[in-house]
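Report on one structure; see the data block that follows.
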Amino acid sequence: MEGQGCCGGGGGKTEMIPTEEALRIVFGVSKRLPPVIVSLYEALGKVLAEDIRAPDPLPPYPASVKDGYAVVASDGPGEYPVITESRAGNDGLGVTVTPGTVAYVTTGGPIPDGADAVVQVEDTKVIGDVSTESKRVKILIQTKKGTDIRRVGCDIEKDATVLTTGERIGASEIGLLATAGVTMVKVYPMPIVAILSTGDELVEPTAGTLGRGQIRDSNRAMLVAAVMQQQCKVVDLGIVRDDRKELEKVLDEAVSSGVDIILTSGGVSMGDRDFVKPLLEEKGKVYFSKVLMKPGKPLTFAEIRAKPTESMLGKTVLAFGLPGNPVSCLVCFNIFVVPTIRQLAGWTSPHPLRVRLRLQEPIKSDPIRPEFHRAIIKWKDNDGSGTPGFVAESTGHQMSSRLLSMRSANALLELPATGNVLSAGSSVSAIIVSDISAFSIDKKASLSEPGSIRKEKKYDEVPGPEYKVAILTVSDTVSAGAGPDRSGPRAVSVVDSSSEKLGGAKVVATAVVPDEVERIKDILQKWSDVDEMDLILTLGGTGFTPRDVTPEATKKVIERETPGLLFVMMQESLKITPFAMLSRSAAGIRGSTLIINMPGNPNAVAECMEALLPALKHALKQIKGDKREKHPKHIPHAEATLPTDTWDQSYKSAYETGEKKEEAGCSCTH
């Protein structure tokens, strides 16, 4: 029997399959649950199963942007009588503002008929006693038609799609549903998960004194909590003894009760009383029972077909026989069960979030099995390379029965099976399994202590790069570990070697994601909005194959397109190969971040960067707000004297000959 907290059994002829293959099998079997209708507040955290359209425009009436006075714009400045007040609801209903009259309006209030502009209160002056019934106001400025009025439907047009199938519902989505008047929502339900532990040695956590050979059941409590964190309904099946008939009865009852997933803990190794796998083979189909991973090798995945009843058609129940060792159990839950829950719940991208980080200390890898090493990761101003980034600290001794190694762990480091020591500062991939600690609190002091002497310059005192660059490799092959990333390192090399030409640019983040729109979109948004990168280069996924979706993901993120950059890259690439015309790259700006899709070919990356270099530095400056023109014959703005003939005169002046040139003014804003 493989008990909790005990070393599991080994042996057997079943071959271990790689983690990636095991996940592929699980995803192939796991099918999205049929949608259900729930109330508005029950929809929180679930995935939308229908498009939501706005039944009404928003705003449904012309509304004031500010507190002020609704006027006829052509009236201009002057004194006017205030004929009504429009605050909310039916205020001002039936009253028409005619030339020579005004109406008081509050922010969000409806604009009375006849008015075509609003003058804010700051640009008006009340005449006489404001308490009198006949009020007059002086309009101090000339306004234009439409000023400070939100037209009908300016936020949301009638029948516009406000939410689409596949979106996960958060607080803002609840607000949009309420805006659209939706009180019942079609969503994909969270799966119902049944949990049981097996083993004669197990007792409830409430047991006061342990008998000889007994241990408290930690796995079941841990799994119940983990499943509840995923917002699933839990069915607690308790502890089942090492008795085949008792275990079979509990499994049959669970399957017939309508659960979607069964999690067992223990009983999946090679002991003579490990009955979980034989029963799963008897009642369904076992897809695998050993995975090439550490910890978690004795993991069983099966599919059970429930018998149809009068109240329920036969359904498929997924079963995971998790290892009995606590750490192995929780690691397998995070690697396999969490993505399965998300898949059943309708997530478009159920895969766990991965990040690149640097090791804070040396770690020896296993020579045979890829390891999911428990670690605590945090963001630091200096990750050891002189730039900000995530760093990882091991939780200590990684024995699979030692639950303390999971304490405070928020990530699983993905260590390759080389048997080598990964030195401190090595870059590795990590799977996020819980909240990441915020930015480090140990900030650099801005002032030195009196009398202190700076003897040497340390890494964390080096000023940051002028422009932060992130490189995203988009590839199913590289993401799955089935091939090396050749484009990413080449792009890093090209950027770093061109740092001076780019105004001090430096690559501070890299990542690899599969060809999936949501995964690409999520990291582009994070790098733009959270990490505030100046330049993001994506590599690959720009061709014609069905999995080439990088442009689609990028277009969902960018706010302003930059077609000129794509034109230049296309021209350069066509000099090399006619197949360059098959590129569907996108480029654009999000906030203060420039995002450019590049080909996945390493040589093409270098060619495209070379083509963009003459203008890229200036582009990055402009995005940051620098409006100075860089035409080689253009007189600098600081030297311009005349305020007119902005470009033409300035340009001609630059070409004039003779001892004295006519000074040309410039007011360029491009």
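Yeah, the Cβs are placed from backbone N, Cα and C, and that goes for glycine too.
No substitution from the list is modelled in this structure, which keeps its original residues.
Among the mutagenesis experiments that Swiss-Prot reports, Ser475 to Asp is described with the note: Reduced molybdopterin binding. Loss of adenylation activity. Its Cβ placed at the centre, Ser475 (mutagenesis position) has 22 other Cβ atoms within 10 Å.
In the three-state DSSP assignment, the secondary structure recorded for Asp485 (mutagenesis position) is coil. Within its own chain, Asp485 (mutagenesis position) has Thr473, Ser475, Val478, Val512 as residues 6 or more apart in sequence whose C-beta sits under 8 angstroms from its own. Among the sequence features in Swiss-Prot, the mutagenesis site Asp485 to Ser is noted as follows: Reduced molybdopterin binding. Loss of adenylation activity.
The AMP binding site annotation in Swiss-Prot covers Asp485, Arg486, Gly541, Gly600. According to DSSP, Gly541 (AMP binding site) is assigned to coil rather than to any helix or strand. Annotation for Gly541 (AMP binding site): same-chain Cβ neighbours under 8 Å, separated by at least 6 residues, are Val474, Ser475, Asp515, Ile520, Arg547, Asp548, Val549, Thr550, Pro551, Asn597, Gly600.
A mutagenesis experiment is reported in Swiss-Prot for this position, Asp515 to His or Asn, and the note states: Almost normal molybdopterin binding. Loss adenylation activity. Look at Asp515 (mutagenesis position): DSSP puts it in coil.
Looking at Swiss-Prot, the entry for mutagenesis of Thr542 to Ala says: Strongly reduced molybdopterin binding. Reduced activity. The Cβ of Thr542 (mutagenesis position) lies under 8 Å from the Cβ of Asp548, Thr550, Pro551, Ser583, Arg584, Ser585, Asn597, Met598, Pro599, Gly600, each on the same chain and at least six residues away in sequence.
For the mutagenesis of Thr542 to Val, Swiss-Prot gives this note: Strongly reduced molybdopterin binding. No effect on activity. The structure shown keeps the original residue.
Under mutagenesis, Swiss-Prot gives Thr542 to Asp or Asn with this note: Loss of molybdopterin binding. Loss of activity.
Taken from Swiss-Prot, the feature substrate binding site applies to Thr542, Gly543, Ser573, Gly600, Glu607.
Of all the Cβ atoms in the protein chains shown, 13 others lie within 10 Å of the Cβ of Arg547 (mutagenesis position). Classification of Arg547 (mutagenesis position) by DSSP places it in coil, neither helical nor stranded. Mutagenesis annotation in Swiss-Prot: Arg547 to Glu, described as No effect on molybdopterin binding. Clear reduction in adenylation activity; the structure shown retains the original residue.
Residue density at Val557 (mutagenesis position): 21 other Cβ atoms are found within 10 A of its Cβ, drawing on all protein chains shown. In Swiss-Prot, a published mutagenesis experiment is listed as Val557 to Gly, annotated Impaired folding. Loss of activity.
A helical conformation is recorded for Ser573 (mutagenesis position) in the three-state DSSP classification. The Cβ of Ser573 (mutagenesis position) has 22 other Cβ atoms within 10 Å, all protein chains considered. Ser573 to Ala appears in Swiss-Prot as a mutagenesis experiment; the accompanying note says: Loss of molybdopterin binding. Loss of activity.
Ser583 (mutagenesis position) falls within neither a helix nor a strand when secondary structure is assigned with DSSP, and so counts as coil. Experimental mutagenesis at this site is recorded by Swiss-Prot as Ser583 to Ala, annotated: No effect on activity.
According to DSSP, Asn597 (mutagenesis position) is assigned to a strand segment. For the mutagenesis result Asn597 to Leu, the note given in Swiss-Prot is Loss of molybdopterin binding. Loss of activity.
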Quiz item: Cα of Val557 (mutagenesis position) to Cα of Gly543 (substrate binding site): how many Å, rounded?
Solution: 19
Quiz item: Just checking, which of Ser583, Asn597 (mutagenesis positions) has the fewest C-beta atoms within 10 Å of its C-beta?
Solution: Ser583
Self-check item: Greatest inter-residue Cα distance in Å for the substrate-binding set Thr542, Gly543, Ser573, Gly600, Glu607
Solution: 17
Quiz item: Whose Cβ, among the binding-site residues Gly543, Gly600, has more other Cβ atoms within 10 Å than any of the rest?
Solution: Gly600
Self-check item: Where Ser475 (mutagenesis position) sits in the secondary structure, as DSSP reduces it to three classes
Solution: coil
Quiz item: At the Cα level, what's the spacing in Å between Gly543 (substrate binding site) and Arg486 (AMP binding site), rounded?
Solution: 18
